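Straight from Swiss-Prot, the features:
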type	residues	note
MUTAGEN	His132 to Ala	Loss of activity
BINDING	His132, Asp165, Asp228	Zn(2+) 2 binding site
ACT_SITE	Asp134	active site
MUTAGEN	Asp165 to Ala	Loss of activity
BINDING	Asp165, Glu200, His478	Zn(2+) 1 binding site
ACT_SITE	Glu199	active site, proton acceptor
MUTAGEN	Glu200 to Ala	Loss of activity
Amino acid sequence: MDPKLGRMAASLLAVLLLLLERGMFSSPSPPPALLEKVFQYIDLHQDEFVQTLKEWVAIESDSVQPVPRFRQELFRMMAVAADTLQRLGARVASVDMGPQQLPDGQSLPIPPVILAELGSDPTKGTVCFYGHLDVQPADRGDGWLTDPYVLTEVDGKLYGRGATDNKGPVLAWINAVSAFRALEQDLPVNIKFIIEGMEEAGSVALEELVEKEKDRFFSGVDYIVISDNLWISQRKPAITYGTRGNSYFMVEVKCRDQDFHSGTFGGILHEPMADLVALLGSLVDSSGHILVPGIYDEVVPLTEEEINTYKAIHLDLEEYRNSSRVEKFLFDTKEEILMHLWRYPSLSIHGIEGAFDEPGTKTVIPGRVIGKFSIRLVPHMNVSAVEKQVTRHLEDVFSKRNSSNKMVVSMTLGLHPWIANIDDTQYLAAKRAIRTVFGTEPDMIRDGSTIPIAKMFQEIVHKSVVLIPLGAVDDGEHSQNEKINRWNYIEGTKLFAAFFLEMAQLH
């Protein structure tokens, strides 16, 4: 049998079986004939969808390295996306975001944010999709097995920078829209897009734009969808209802600006590095428990219902450990690992600026060093309170050393955690769409990382926000050999199409 016909038959069978099963659900079913046509279209055109992803991955839209060449690529990427949406019939505005001021005093233009609209039927609900088209730095010499900017398919895996974070999911949503358009079918819901090009650099100036547009562009929005994270397994889909926040700290210890010769001064100084190592060592113990007094005060007590949520999640610990390439985790059970990723704060030490870190030997005593660490915050933790607790703790530890050096603590980043109500109607619609496409219940997960835009939308726009990831846990976003599986990309396109139909049932 032709492989395409086989995929079509499998999709049709899954749809028919699941539509028969749907009598147990409270919401009406989407039109089965339309769903079948859309799925067939997506299967038949999947090679075209992969080709478009290849074209988008080829644009080196790196927002992290503030150099003119990459900034030009970012502008090109946003122009390509705007043109794609216009060809679908969307009303598109590319909003000028002004300049980005760099630490060295220079400035670079910020790529425009795309605000696009498809449909304005007052009888339909309006769903707004957020995505970003900038990527982390990538270089073949960093350990990539393929050119990071040439999408390469190996055993069903599509390797390339941005394939899963976030160009693939953005295109999956666009592909779902294009399927309805190609079949000359009305979109089940009104759709809006907000697409940026600076997420990897901290979404520069985006919050100001969202605030400015809350009573215009966002005024008719009923629901917001983000697809910018991963499943917790390789094969089972998930819905994300919470993320951790992030407080990033720097602690500077200084004797003088110049380094010292260890033969001349070793043994007669309060060495800044020794002070700093003691400070960093006071933050967290060998079991991962944070030693800062008061840090756990706002962490909500664990409930039986929450424990049952963790038990229901599919997580193969051996698979997870192998895909992570670590010998052992701090905890031995699925439930403990999930809780310490999602519902408890964590503290990570990232590096020391000013220390000798090159090959060879260099017998200097650094005159000034800066330690860098961050705390991932969980819901109900307060960023300002954490800043005070950390500063107070480090000052207390430093005072006991009786050092003549100077210590300065600063929090350079303070991003809030986010959590949503999983009984919200949008979440129930997403669950039904996942059942239709994948034939299984989704894992209801949180994300241990930080996605500031979710909290931003929740606080400014005051609408339901859901994260619907498409990529597998081993996609390697931000790392070498980032990929998205062809299966995830294509089935994710179907998921968004089914989601449109489910959301239509809410109005």
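Each residue, glycine too, has its Cβ placed from N, Cα and C.
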### Message
Can you name every residue in this chain, apart from Asp165, Glu200, His478, with its Cβ inside 8 Å of the center of the Cβ atoms of the recorded Zn(2+) 1 site?
### Response
Val135, Gln136, Gly162, Asn166, Glu199, Glu477, Glu482
### Message
Using a 10 Å radius around its CB, how many other CB atoms surround Asp165 (mutagenesis position)?
### Response
25
### Query
Do any residues at least six apart in sequence from His478 (Zn(2+) 1 binding site), in the same chain, have a Cβ closer than 8 Å to its Cβ, and if so which, in order?
Gln136, Asp165
### Task
Have a look around Glu200 (mutagenesis position) and count the other CB atoms within 10 A of its CB, chains all included.
19
### Query
Including all protein chains displayed, how many Cβ atoms other than that of Asp134 (active site) lie within 10 Å of its Cβ?
25
### Task
Could you say whether, by DSSP, Asp134 (active site) belongs to a helix, a strand or a coil region?
coil
## Note on the structure
Per DSSP (helix/strand/coil reduction), Asp228 (Zn(2+) 2 binding site) sits in coil
### Separation of alpha carbons, Glu200 (mutagenesis position) and Asp134 (active site) (Å)
7
### Spatially closest candidate among Glu199, Glu200, Asp228, the listed recorded positions, to His132 (mutagenesis position) (Cα to Cα)
Glu199
### Message
Between the Cα atoms of Asp228 (Zn(2+) 2 binding site) and Glu200 (mutagenesis position), what distance do you get, rounded to the nearest Å?
### Response
11
### Task
Within the same chain, and leaving aside His132, Asp165, Asp228, name every residue whose CB is within 8 angstroms of the centroid of the CB atoms belonging to the recorded Zn(2+) 2 site, in sequence order.
Gly131, Asn166, Pro169, Val170, Glu199, Glu200, Ser227, Glu477
### Query
Tell me, by DSSP, whether Glu199 (active site, proton acceptor) is helix, strand or coil?
helix
### Query
Which residue, out of the recorded positions His132, Glu199, shows the minimum number of other Cβ atoms inside 10 Å of its Cβ in this structure?
Glu199
### Query
Per DSSP, to which secondary structure element type does Asp165 (mutagenesis position) belong, with helix, strand and coil as the options?
coil
